[in-house]
Amino acid sequence: MSSRKQGSQPRGQQSAEEENFKKPTRSNMQRSKMRGASSGKKTAGPQQKNLEPALPGRWGGRSAENPPSGSVRKTRKNKQKTPGNGDGGSTSEAPQPPRKKRARADPTVESEEAFKNRMEVKVKIPEELKPWLVEDWDLVTRQKQLFQLPAKKNVDAILEEYANCKKSQGNVDNKEYAVNEVVAGIKEYFNVMLGTQLLYKFERPQYAEILLAHPDAPMSQVYGAPHLLRLFVRIGAMLAYTPLDEKSLALLLGYLHDFLKYLAKNSASLFTASDYKVASAEYHRKAL
């Protein structure tokens, strides 16, 4: 089945919403804004560790931490350029200071490098499940079979059973909360990514039919285990769009790997070729 091209836009689809920030008109207002932003960062740390819900998934923390300080910096530069353009004889010298300040964008460059490094995040698929990924591909792309929809056991049911299984093991309250957040996040990412990143070309006509027949139904209530497994092949790329720190990301990956172990343990009942059926000749014409 799911590091950065959307934002969450699993490659092209998921995108984090940008917040609009009002620009202050006075320098003291700018300072107060910056102080407010810095105080916000202090509170964001523990919330990320608790995997607080945020778009594009539920693991993003507060994506608006950096934009406020960035917008304040741009405001300062613009204000410094304006008086320079108004000095009659010094107009040729005025543009020089802003150019020097552009060279001070080292922190931005460093953050971009860190961002690229986080694109290397990979979710490890258990060895027991890798053969099924191959068989799933073969059934659909080579044998031209389709997974029968709606699934006998849909994604929502699988996630609910996993959550109940973890809760029955007597986890502490905060761990139980984390499991609920992880399950909700997996479901959210699945519904967002399915249409653009989790389907083979041959399956797209079937997906279009599902949208017509169930326009208001989340795809997690229609599709099943094979497509859920495909999600974890691509979800590592989507995690690159979240501002989680290293500790929070490691914690999240631990929960995702635990869920994959659950899928591997129950693979015999979740993955079977009998859930596929050869597509009709009419469907083949649609898929061309």
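Note that the numbers count up from 1, one per residue, in the order the chain is shown.
Each Cβ is built from the backbone N, Cα and C atoms, and glycine gets one as well.
Every position carries its original residue.
Here Swiss-Prot flags 117-288 as domain 'MRG', drawing on sequence analysis.
For LEU263 to Ala, Swiss-Prot lists a mutagenesis experiment annotated as follows: Abrogates both transcriptional activation and repression by MORF4L2. Cβ neighbours of LEU263 (mutagenesis position) (same chain, under 8 Å, six or more residues apart in sequence): PRO126, LEU129, ILE158, ALA225, LEU228, LEU229, LEU270.
In three-state terms derived from DSSP, LEU263 (mutagenesis position) belongs to a helical segment.
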